[in-house]
Amino acid sequence: MKTRTSRLFRLSALAAGLCLAQAALAADPGAAPSYQALPAGNLCPAAAYDSRYNTKYLGFFTHLVQAQDDWLFRTTYDLRTDFGTSAEGWRELRALRDELKRKGIELVVVYQPTRGLVNREKLSPAEKAGFDYELAKKNYLATIARFRQAGIWTPDFSPLFDEKEEHAYYFKGDHHWTPHGARRSAKIVAETLKQVPGFEEIPKKQFESKRVGLLSKLGTFHKAAAQLCGNSYATQYVDRFETEPVGASDSGDLFGDGGNPQIALVGTSNSGPAYNFAGFLEEFSGADILNNAVSGGGFDSSLLAYMTSEEFHKNPPKILIWEFATHYDMAQKSFYRQAMPLVDNGCSGRKTVLSRKVKLRQGRNEVLLNSAALPIRSGSYVADVTYSDPSVHELKNTIWYMNGRREQLKIEQSKAVDTGGRYVFQLRNDSDWADQQFLSLEIEAPEDMPQGLEVQASICQAAPAKASQSVAGR
């Protein structure tokens, strides 16, 4: 009974605070709300057990620990001390960088620092004592060095570590950086951009960023804590910004001179408009940025969608900025199997050895058959598949080989991106698959198949550079 009364008191205080916040916003929409609410209280004991994070959504927060002033941290991601990828992951990443370089594109990776590295002062004394900050810092910097050894331009964010700024880099209870964190990051990234070959030739203009009100955030960590423990948290308010060319408001030329930006940005929701990362990049670099970031698409969806687009192939950027967090797996083989052939636009404009258009029926559909026994060596060929309905975001297919071996491959696209229903991927090029001779391609119809769905599938030879790299990488 005592516990319940205490919780009701906290909720009442929170409700009163929110009412005061609403009144403040009504009086001045651009002002930060002023209210007083009691802290939400400590997390419940269940939050300490990984087994309680038993859904795909909750698994992202394994596991939450209480910090100061309603701050929450995740032990798995925020307090990690290991970074980077496997030896195979580094090889694949280097190969992708080389392919982009061959196309005249310099790759810049924005490898976000963790909350533990930047905001460890917010940890409770016990959690701070248990977090090996020096090891995390050492390994993060070693990973930055590995990116650079792979020929990838990679900013060093260590000047932001252990910050004691008035405006925090991260939100109290959310995995995103605040606009202030985005601004500090963009300033460092812009200094790296200025070192990239070809940057000097990119047209420049002056940009300015202005505060345009407030951004409210009821954080993802706080929402997860509410599911696990029933805790309630106050909404956090921070400054919101927008960036535009100097004089654009007066001239009406809000989008510049109409030229194509020569720097493209792909990445996560951290690069979305709410945090103005792209705008701050424009301000500090003086260059137009084409922002292709996707919210909810992981580290790869926006890059794959951009590489599938007509824009990428007709107007390739001189510099490609790829932003993602440290917890993403850079060794995902399925990602590189798609990204590598997309550099040259799959089978578009290339001679195909097999091609067919089929109206799908329920179940499995044989779409391509190597009936002439053509010498289609798996390690040297690419498949290019396009659904007639772009709303289909999953490809389930089986690739059969002459000796009876088969590969069942499932590729899922984020519903946050539009790739026109197109899927491009390399056939298997592992050492024990590369010499297999292709026999057929079967596609399983989507469960909720649109009426009259058709698929166009082609097989073509990979670019010589790709074929040689796949062999060299083994």
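Using the three backbone atoms N, Cα and C, a Cβ is placed for every residue, glycine included.
Every residue here is the original one, so none of the noted swaps is modelled.
Note that the structure is a prediction, hence the values are computed from the model and not measured.
Here Swiss-Prot flags ASP174 as active site, drawing on a curator's inference. According to DSSP, ASP174 (mutagenesis position) sits in a coil region rather than a helix or strand. The Cβ of ASP174 (mutagenesis position) has 18 neighbouring Cβ atoms from other residues within 10 Å, across all protein chains displayed.
The Cβ of HIS176 (mutagenesis position) lies under 8 Å from the Cβ of TYR170, LYS217, SER269, ASN270, ALA274, TYR275, each of which sits 6+ residues away along the same chain. Under the heading active site, proton acceptor, Swiss-Prot lists HIS176.
SER269 (mutagenesis position) counts 18 other C-beta atoms within 10 Å of its own C-beta, drawing on all protein chains shown. Taken from Swiss-Prot, the feature active site, nucleophile covers SER269, and the record attributes it to a curator's inference.
One mutagenesis experiment catalogued in Swiss-Prot, ASP174 to Ala, is accompanied by this note: Produces a non-acetylated alginate. Loss of in vitro acetylesterase activity.
Quoted from Swiss-Prot, the note on mutagenesis experiment HIS176 to Ala is: Produces a non-acetylated alginate. Loss of in vitro acetylesterase activity.
Under its mutagenesis entries, Swiss-Prot includes SER269 to Ala with the note: Produces a non-acetylated alginate. Loss of in vitro acetylesterase activity. Secondary structure at SER269 (mutagenesis position), taken from DSSP and collapsed to helix, strand or coil, is helix.
Recorded in Swiss-Prot as a mutagenesis result, TYR275 to Ala carries the remark: 40% reduction in alginate acetylation.
Look at TYR328 (mutagenesis position): DSSP puts it in coil. In sequence order, GLY298, PHE299, ASP300 are the residues of the chain that are 6 or more apart from TYR328 (mutagenesis position) and have a CB within less than 8 Å of its CB. Looking at Swiss-Prot, the entry for mutagenesis of TYR328 to Ala says: 50% reduction in alginate acetylation.
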All chains considered, the count of other Cβ atoms within 10 Å of the Cβ of TYR275 (mutagenesis position) is 26
